[in-house]
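> For reference, Swiss-Prot lists these features for the protein:
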- 35-295: domain 'ZP' (DOMAIN)
- Val52 to Glu: In ns120; results in defective neurite extension (MUTAGEN)
- Pro107 to Ser: In ns117; results in defective neurite extension. The dendrite extension defect is suppressed in a wsp-1 gm324 mutant background (MUTAGEN)
- Val191 to Asp: In ns116; results in defective neurite extension (MUTAGEN)
- Glu217 to Lys: In ns88; results in defective neurite extension (MUTAGEN)
- Gly394 to Asp: In ns118; results in defective neurite extension (MUTAGEN)
Amino acid sequence: MNQLWRASCLQVLITFLLIHQNKASEKDRFVELVDCIADSFTVVLNKSDPEVMRMISNPKSQPVVYVYGHKTRHPCGTSMKDEKGLTNFNLTIPYGSECDVTLTDLPKHRYAETTVVLEDNADLSFGKTTRLNHVFCLYTRNVKTIRFSDVSNGHEVIASTGGKPKPKVEMLFRSTDSGKTLQAARENEFVEFFIALSPDSAYHGISPKECTFSDREDISAPDAKKITFVQGGCPVNGMNDIIDPLANVNDQIYFSKFRTFRFGNQSTVFVHCQVQVCLKKDECSKTCYKKVSDSNLTAERLRFRHKRSITDLERRTTRSAPTDDNGSLDLTNSLTVVSRIESAELVASPISQPTIVDTPSEQRRDPCPKSSNMGFIPLIIMGSLASLLLFSAGAAIYFGCKLKSMKKKDSFDMMSAFSNPTVSMPVTYSHYQRSAYNASVDSLYR
């Protein structure tokens, strides 16, 4: 009973110490994140850290952050405040002997680490606070990808407080005629094959290490059939009847062309590739791959064409499964190879009509009738409008001419009236023009 009690007390004590240690480590950490690029990494300080906030707000403080042991070297340290009051929370540490930060090669990764120091230069007391924070970067060396159409990253799950950039590697198949991305192809037809890296600030080159055709999603199955066309980082000789040797564009894109085939009667073919990812292009450069220097092919153009070509295609569901204890995932997709007989049957078979299920009358909607003469209706309307326009113009011309002739007939010519002696001009007087003088004058003519 006493032993059980002692064990319980010891377990509670260990749990308390672990919790206290984790809280202390979180409290002591003043680095928010680490941004890893190819030739250096940038340490970003936590702006909400109480000590950092206190030194920034104190006008007399002079906070600095630097690589441990290299305070006097300019590239290895920086001041967080300048004379103008501007603040800086970033420290970029280059790789090399200058700051004694080097990349260490591991079987699956590259590793760089150091320790940064945060202190106040204005504090000259003996017991001033100096804080240390361990930082590191972890770079993936190999990427296992089996997928045709999407970006596949290294999925290794490693507990860390540093940075771990993920390379973007894409594998896809395209038609040799239209250049569209393929999910199915006919047997014995040529298909283009691409492996492309989208270069970023960390990764600038790739190199295929091993690529295999297989009839199984799980390539490690005992009865899986395999055809390896890249092995040991170079194309396998004697595979020209199936696939051409991979060619290299700028150490970032590898492409080839192969003739589709089937494993027996199985129409699904899987492609497995393991790719080495490099921080510099020359690290992945190999002479066994044919280099194409005059090509304008880039990963961005490949991705643009791929996205444009798959908009009308049904996206296949991604299947993933863990492959090792580190938790890395292999993404799987398949290429359907249709035989000549199956292709002929698909062409000859009638198009199946969808079955119409009877629905209640209030929910059933009859489709709008489509007449075969729907295309002639606009022509008929246009002809009628043109005829009406011509008729209106003719009527307007006819009535205009007739009105003009009537005006000429009823008009009065003053010169012809005075020159013709037989014409009598009656003179009328208004009521207001009749006067005594006018009456006497009028009587003379009667």
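Note that Cβ sites are derived from N, Cα and C of the backbone, with glycine treated the same way.
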> What's the CA to CA span in angstrom from Glu217 (mutagenesis position) over to Val52 (mutagenesis position)?
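Cα-Cα distance, Glu217 (mutagenesis position) to Val52 (mutagenesis position): 52 Å.
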> Given a 10 Å Cβ-Cβ cut-off, pick out the one of the mutagenesis positions Pro107, Gly394 that has the most other Cβ atoms nearby.
Gly394
> Using a 10 Å radius around its CB, how many other CB atoms surround Glu217 (mutagenesis position)?
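Within a 10 Å radius of the Cβ of Glu217 (mutagenesis position) lie 17 other Cβ atoms.
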> Among all protein chains shown, how many Cβ atoms are found within 10 Å of the Cβ of Val191 (mutagenesis position), not counting that one?
19
> Taking the Cβ of Val52 (mutagenesis position) as the centre, count every other Cβ atom within 10 Å, in any protein chain shown.
21
> Return only the integer: C-alpha distance in Å from Gly394 (mutagenesis position) to Val52 (mutagenesis position).
94
> Check the DSSP secondary structure of Val191 (mutagenesis position), expressed as helix, strand or coil.
strand
> If you measure Pro107 (mutagenesis position) to Val52 (mutagenesis position) at Cα, how many Å is it?
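It is 38 Å, counting Cα to Cα.
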> Distance check, please: Cα of Val191 (mutagenesis position) against Cα of Val52 (mutagenesis position), rounded to an integer number of angstrom.
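Cα to Cα, Val191 (mutagenesis position) and Val52 (mutagenesis position) are separated by 58 Å.
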> Going by DSSP, give the three-state secondary structure for Pro107 (mutagenesis position).
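Going by the DSSP assignment, Pro107 (mutagenesis position) belongs to neither helix nor strand, so it counts as coil.
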> When DSSP is mapped onto helix/strand/coil, what comes out for Glu217 (mutagenesis position)?
coil
